[in-house]
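Q: Straight out of Swiss-Prot:
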type    : residues                  : note
MUTAGEN : F48 to A                  : Reduced binding to the thylakoid and 80% reduction of LHCP integration in thylakoids, but no effect on GTP binding. Reduced binding to the thylakoid and 80% reduction of LHCP integration in thylakoids; when associated with A-49
MUTAGEN : F48 to L, V, Y or W       : No or limited reduction of LHCP integration in thylakoids
MUTAGEN : F49 to A                  : Reduced binding to the thylakoid and 40% reduction of LHCP integration in thylakoids. Reduced binding to the thylakoid and 80% reduction of LHCP integration in thylakoids; when associated with A-48
MUTAGEN : R51 to A                  : Reduced binding to the thylakoid and LHCP integration in thylakoids; when associated with A-54
MUTAGEN : I56 to A                  : Reduced binding to the thylakoid and LHCP integration in thylakoids
MUTAGEN : F71 to V, A or L          : Reduced interaction with FFC, but no effect on the basal GTPase activity
MUTAGEN : F109 to V                 : Reduced interaction with FFC
BINDING : 171-178, 254-258, 318-321 : GTP binding site
MUTAGEN : D321 to N                 : Loss of GTP binding specificity
MUTAGEN : G344 to D                 : In frd4-2; chlorotic and reduction in thylakoid membrane content and stacking
Amino acid sequence: MATSSAHLSFLAGRISPFSSERIGLFPLRGEFRPRMTRFRCSAGPSGFFTRLGRLIKEKAKSDVEKVFSGFSKTRENLAVIDELLLFWNLAETDRVLDELEEALLVSDFGPKITVRIVERLREDIMSGKLKSGSEIKDALKESVLEMLAKKNSKTELQLGFRKPAVIMIVGVNGGGKTTSLGKLAHRLKNEGTKVLMAAGDTFRAAASDQLEIWAERTGCEIVVAEGDKAKAATVLSKAVKRGKEEGYDVVLCDTSGRLHTNYSLMEELIACKKAVGKIVSGAPNEILLVLDGNTGLNMLPQAREFNEVVGITGLILTKLDGSARGGCVVSVVEELGIPVKFIGVGEAVEDLQPFDPEAFVNAIFS
């Protein structure tokens, strides 16, 4: 599979100079042999930059393949589009677009988004702008990509310049919230970030134990509740204070899973948000809502409610590798205007991937 330069440049920016030794790029002694020529200085085939470039390419290819594999079920649903467009002709436009519309609906693009996409294609076909099946396919992909890559929609984490940056992880029960936090910690740690975890889920008895396992697994420090009746806001406040005093880069704050209809628990999130903001001005930098990809369009009411209460800055969509409803990604971004930051495309610790709109579109419309 070809790996785009965008993927390579993105990944190059994600490799921290502090993590080079950990990923096997050092020591350099005896290996880095620059060759001077009249025009340039280049590294030998076994040198640092050669190995760094190879590592970046391999990592980029691996990440793209994971995303491609993760959306296999959605891609199967949408494969009918290729069949429809293979022998497309103008006389069959209405039939083809009706079946294309059905394929998008089955994949949970939602009625509003689906109608908008199909009617735009119809208009371009009838005006003569689109004259072949391949042109229609390209226009379909471009239309979806435009919805995902809106202006001012930042898919990267916005961590600001004050340390520590604070990231709150919120969501309903069973969405993969604590697991996503652990995987995010693993990713940040491997990039050379000093990470502190905060076990703010004081409602579920096993939550703290689960996060402690993730802390041990990722090599991160953790702050847990003192006593059975500790308040979540107190735990998070204590963690952010420690993060500030001990020079941590990021504090990842777990919170109790809650139904979006439970007002008292939603109020607790407001208290948590205020508590961390008192320690570090502008915190939390990110409030990430974890949503189960298997719920499809049913995630929209959850996202709306959480957003109204605490102001969601980004989404983590989990369990998409087992879902045929990948179109919900487009719906939630387009209807709520909240960017997807990460997607879960597998059970492995490395399978929480930064969301790349172009890679996503290529994965569902192969």
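In case you wondered, yes, glycine gets a Cβ from its N, Cα and C as well.
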Q: Does DSSP put K177 (GTP binding site) in a helix, in a strand, or in coil?
A: helix
Q: Count the other Cβ atoms sitting within 10 Å of the Cβ of F109 (mutagenesis position), across every protein chain shown.
A: 30
Q: Using a 10 Å cut-off between Cα atoms, which of these binding-site residues sit near D321 (mutagenesis position): G171, G174, K177, T255?
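A: Cα filter at 10 Å returns nothing.
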Q: To the nearest Å, how far is the Cα of G174 (GTP binding site) from the Cα of G344 (mutagenesis position)?
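A: Between the alpha carbons of G174 (GTP binding site) and G344 (mutagenesis position) there are 14 Å.
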Q: Output the one of G174, G344 that, of all these recorded positions, has the highest number of other Cβ atoms within 10 Å of its Cβ.
A: G344
Q: Taking only the binding-site residues G171, K177, T255, which one has a CA atom nearest to the CA atom of F71 (mutagenesis position)?
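A: When the Cα distances are compared, K177 comes out closest.
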Q: Using all protein chains in view, find how many other C-beta atoms are within 10 Å of the C-beta of F71 (mutagenesis position).
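A: F71 (mutagenesis position): 29 neighbouring Cβ atoms within 10 Å.
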Q: How big is the Cα-to-Cα gap, in Å, between G344 (mutagenesis position) and G171 (GTP binding site)?
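A: Cα-Cα, rounded: 15 Å.
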Q: In three-state terms from DSSP, label F109 (mutagenesis position) for me.
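A: F109 (mutagenesis position) sits in coil per DSSP, no helix or strand.
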Q: Helix, strand or coil at D321 (mutagenesis position), per DSSP?
A: helix
Q: Taking the Cα atoms as reference points, how far is L320 (GTP binding site) from F109 (mutagenesis position) in Å?
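A: Given the Cα positions, L320 (GTP binding site) is 14 Å from F109 (mutagenesis position).
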